[in-house]
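Asker: Submitted below is the structure of interest, expressed as structure tokens.
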Amino acid sequence: MGSIGSMGKPIEGFLVAAIQFPVPIVNSRKDIDHNIESIIRTLHATKAGYPGVELIIFPEYSTQGLNTAKWLSEEFLLDVPGKETELYAKACKEAKVYGVFSIMERNPDSNKNPYNTAIIIDPQGEIILKYRKLFPWNPIEPWYPGDLGMPVCEGPGGSKLAVCICHDGMIPELAREAAYKGCNVYIRISGYSTQVNDQWILTNRSNAWHNLMYTVSVNLAGYDNVFYYFGEGQICNFDGTTLVQGHRNPWEIVTGEIYPKMADNARLSWGLENNIYNLGHRGYVAKPGGEHDAGLTYIKDLAAGKYKLPWEDHMKIKDGSIYGYPTTGGRFGK
């Protein structure tokens, strides 16, 4: 449910705060350091204003910004773990909260492009989840495709947390993967501009409904002299309804109460529309246990490495050249 300005911890759930961080204008490493200081200051201020909050979420690109002319340069990249994540860890430990942070991560393989990474830090200051974006926003983003799968970790109030990053949320199979591994609160951190505002709202709701899990999503807000970033933090119930919807204001704090046990109970007790179960047990009324092979061609082809669309040979954009990226692969933009 919506927090109605609640400041206390709910009895059987937890209070979450999603920060509509102003889109950073970043031109130097000093600007990144300033962003980190601002994020830490905001984390402490949010905890002071909402003493019962247990999870604070910052959007994609809030640490390093979106300067596309420099975002691949060594000056702009960070390591995970690294001294910057240690600062975030110290803040979470001091505030006694879980925190979600965005990092453009230097690839350990210097011959490959960087990763777009999200981390969850617990109240003890430990990184308990590290996720690398599986589906960069092609053809704009130059990030290397993630290699850590979709991890799930324990969170506050009986939650099992997973994080997706921006365009990942448009891939329904990824939300299903998180739920299949036990996630009941699916976090989405984004740096979208207004072109996909409606689709953002739609997919946050559909990811919740299709998988009987809460979704908590937050986007950058404000104007960076090129695009406007819409903010609109959103918390969705496991039945796909919107519990809380933010506005387009930079610095808006979107809060809500989440009860993971309710999602767990729905998964255990629902018959109608328990679709995450039905996928692997279709027709279980007529056939005891149901049919376990979903019979979906694209799943079989994907598993076999043969995924190909009927119109794929005629597609006009299949690389990053429209944005000036080379098409030869390998590390570029140093």
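A Cβ is built for glycine as well, from the same backbone N, Cα and C atoms used for every other residue.
Quick paste from Swiss-Prot:
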ACT_SITE  GLU60  active site, proton acceptor
ACT_SITE  LYS133  active site, proton donor
ACT_SITE  CYS166  active site, nucleophile
DOMAIN    14-260  domain 'CN hydrolase'
MUTAGEN   CYS166 to Ser or Ala  Loss of activity
MUTAGEN   ASP168 to Ala  Loss of activity
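In terms of burial and nearby residues, how do these features look in this structure?
Answerer: Close to GLU60 (active site, proton acceptor) in the fold, though at least 6 residues off in sequence, lie SER102, ASN116, ALA118, ILE165, CYS166, ILE189, SER190, GLY191, ASN219, LEU220, each with a CB less than 8 Å from its CB.
The Cβ neighbour count for LYS133 (active site, proton donor), using a 10 Å radius over every protein chain in view, is 27. The secondary structure of LYS133 (active site, proton donor), as reduced to three states from DSSP, is coil rather than helix or strand.
Within 10 Å of the C-beta atom of CYS166 (mutagenesis position) sit 27 other C-beta atoms, taking all shown protein chains into account.
In the three-state DSSP scheme, CYS166 (mutagenesis position) is classed as helix.
Of all Cβ atoms in the protein chains displayed, 27 besides its own lie within 10 Å of the Cβ of ASP168 (mutagenesis position).
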Asker: Distance between ASP168 (mutagenesis position) and LYS133 (active site, proton donor) at the Cα atoms, whole Å?
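Answerer: ASP168 (mutagenesis position) to LYS133 (active site, proton donor), Cα-Cα distance: 7 Å.
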Asker: On the 0 to 100 scale, where does the mean pLDDT of the domain 'CN hydrolase' (14-260) fall?
Answerer: 97
